[in-house]
Amino acid sequence: MDTLLRTPNNLEFLHGFGVKVSAFSSVKSQKFGAKKFCEGLGSRSVCVKASSSALLELVPETKKENLDFELPMYDPSKGVVVDLAVVGGGPAGLAVAQQVSEAGLSVCSIDPNPKLIWPNNYGVWVDEFEAMDLLDCLDATWSGATVYIDDNTTKDLNRPYGRVNRKQLKSKMMQKCILNGVKFHQAKVIKVIHEESKSMLICNDGITIQATVVLDATGFSRSLVQYDKPYNPGYQVAYGILAEVEEHPFDVNKMVFMDWRDSHLKNNVELKERNSRIPTFLYAMPFSSNRIFLEETSLVARPGLGMDDIQERMVARLSHLGIKVKSIEEDEHCVIPMGGPLPVLPQRVVGIGGTAGMVHPSTGYMVARTLAAAPVVANAIIQYLSSERSHSGDELSAAVWKDLWPIERRRQREFFCFGMDILLKLDLPATRRFFDAFFDLEPRYWHGFLSSRLFLPELIVFGLSLFSHASNTSRLEIMTKGTLPLVHMINNLLQDKE
């Protein structure tokens, strides 16, 4: 949905299916390519009689695209202790680097490929980027969105949606970082050694970088930020293609936020039953009458669905919709861990984004939330580094963690995890009933829920409103499937104190 992110972890959590996770291959359109990323796919029809493997043969070779300007590199011979070392050059890391450096503090950004344009596909609500003055970083917008509950029920969402221009967003951030004096180091951090007032980052090229504060912005690797509780999240899994098609049935002025219809599976009993147990939906961004981004998505499951299963469902759906793929510009494998415990709070390494547990546990949304949190992290770092009073490394990082995860944000996340635990238990009919009620709510409620703008008192009102809008069947499902998650949430809320 909002963030389609790679994870370096192997995919043992998938239903008996191991596959290397790829991300977008940002390339010019090619008609054919030899890249194969999956074995043992089903032979359901697509493009009339074409098999799913025939669709995959249209996937082009991966070609990495880099920014075309020079970066000021970190000079290890000087042995200086930088104020902030940011590990990871994604949106979250660069946003913090940019804002901390604007205050005149020294920053080093460490990433194995600092000039590589992000391979991830980001979709956001336009109002979220407008609030951060980032409208110039959207390369396509739609006046609204559509949700297909089933063949007879459609929801029209009057909320503009946009696709992030990855190159523009990264270029804008990098240029500001360069202007502010940020230095870059092309390497992977393999270890961090902490002393009282500084930390030493050991890189895989043998270079050691010293910093007062270390920020882990590496996504879901959890390589630097520590966890002390069992990690058992739900997983959002998706497969997407940016394709040239002969035609498609969607309104080019609206994106398809969710399509829960399953009429494309009526002739495949086994696949229809699988989809009924753990449903998937179509997410689509039509750029023109013959160019469209299509993605089959499992909202959340534990364990996550196998990529082969997702692709088989997508192929059946496209065939049923009469979408004949002529060529594929980019393809994307998406695996997003959702929910699970927060990292140890506080700890010496500061985190942001996926490594700090900031993915929305009910939706998989993160990019807008993370970019909005960047000033919070940056301001905390600036405040404590600029203080006349000397702080130890542990004191400083504890203060930053407190600002990133205040009690109201932790309570909000607990409610979102409660929502995820209910969604994990819903089959297709129950999921449809849930979203039928969800998108009937006043816009301020579903807007606020999806954009992480509601806090616990408002979330309680949101929950009561959702329950009142639900059908009797859906109310019964929420009560029976949500009782244990509700008890778990209340227990966690009572234990979590300032």
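Cβ from N, Cα, C; glycine included.
Here CYS108 (NAD(+) binding site) comes close to TYR74, VAL82, LEU84, ALA85, VAL86, VAL182, LYS183, PHE184, HIS185, ILE209, ALA211: these same-chain residues lie at least six apart in sequence, with C-beta atoms under 8 angstroms from its C-beta. Among the features that Swiss-Prot reports, NAD(+) binding site is placed at 84-112.
In Swiss-Prot, a mutagenesis experiment is listed as ASP127 to Ala, annotated with the note Reduces catalytic activity 2-fold. Listed in sequence order, ARG159, PRO160, HIS447, SER451 are the same-chain residues six or more apart from ASP127 (mutagenesis position) with CB atoms under 8 A from its CB.
Here the residue is the original one, while Swiss-Prot reports the published mutagenesis GLU128 to Ala with the comment Reduces catalytic activity 20-fold. Under DSSP, GLU128 (mutagenesis position) is assigned to a helix (H, G or I) in the three-state scheme. Shown in sequence order, ALA368, ALA372, SER451 are the residues of the chain, 6+ apart in sequence, with a C-beta less than 8 angstroms from the C-beta of GLU128 (mutagenesis position).
The mutagenesis experiment ASP259 to Ala is recorded by Swiss-Prot, whose note states: Reduces catalytic activity 4-fold. Annotation for ASP259 (mutagenesis position): same-chain Cβ neighbours under 8 Å, separated by at least 6 residues, are VAL147, TYR148, PHE281, LEU282, TYR283, ALA284.
A 10 Å cutoff on Cβ-Cβ distances gives GLU295 (mutagenesis position) a total of 24 other Cβ atoms nearby, all chains included. Quoted from Swiss-Prot, the note attached to the mutagenesis of GLU295 to Ala, Lys or Arg states: Abolishes catalytic activity.
Swiss-Prot lists GLU296 to Ala, Lys or Arg among its mutagenesis entries, and the accompanying note reads: Almost abolishes catalytic activity. Taken residue by residue with DSSP, GLU296 (mutagenesis position) is part of a strand. Sequence-distant neighbours of GLU296 (mutagenesis position): residues of the same chain at least 6 apart with a C-beta under 8 Å from its C-beta are ALA238, TYR239, GLY240, THR280, PHE281, LEU282, TYR283, ILE310, GLN311, ARG313, MET314, ARG317.
Quoting Swiss-Prot on the mutagenesis of GLU332 to Ala: Reduces catalytic activity 20-fold. GLU332 (mutagenesis position) carries a strand DSSP state (E or B). Other Cβ atoms within 10 Å of the Cβ of GLU332 (mutagenesis position), summed over all protein chains shown, number 22.
Under its mutagenesis annotations, Swiss-Prot gives HIS360 to Arg the following note: Reduces catalytic activity 5-fold.
Looking at Swiss-Prot, the entry for mutagenesis of HIS360 to Lys says: Reduces catalytic activity 7-fold. Counting every protein chain shown, the Cβ of HIS360 (mutagenesis position) has 26 other Cβ atoms within 10 Å.
Listed in Swiss-Prot is the mutagenesis experiment HIS360 to Ala, annotated as follows: Abolishes catalytic activity.
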Are there any residues at least 6 positions away along the chain from GLY88 (NAD(+) binding site) with a Cβ closer than 8 Å to its Cβ? List them or say none.
ILE110, ASP111, ASP216, ALA217, THR218, GLY219, GLY353
Measuring CA to CA, name the entry from the binding-site residues ALA92, VAL96, VAL100, PRO112 that ends up nearest HIS360 (mutagenesis position).
ALA92
Taking the Cβ of VAL100 (NAD(+) binding site) as centre, how many other Cβ atoms lie within 10 Å?
28
Give the distance between the Cα atoms of ALA92 (NAD(+) binding site) and GLU295 (mutagenesis position), rounded to the nearest whole Å.
24
Fewest-neighbour residue among binding-site residues, criterion Cβ within 10 Å, set GLY104, PRO112:
GLY104
What does the structure give for the C-alpha distance between VAL100 (NAD(+) binding site) and GLU332 (mutagenesis position)? Integer Å is fine.
33
Far apart in sequence but close in space: which same-chain residues, 6 or more away, have a Cβ under 8 Å from VAL96 (NAD(+) binding site)?
LEU84, VAL86, LEU215, ALA217, ILE352, ALA374, VAL377, ALA378, ILE381
Under a three-state reading of DSSP, tell me whether ASP259 (mutagenesis position) is helix, strand or coil.
strand
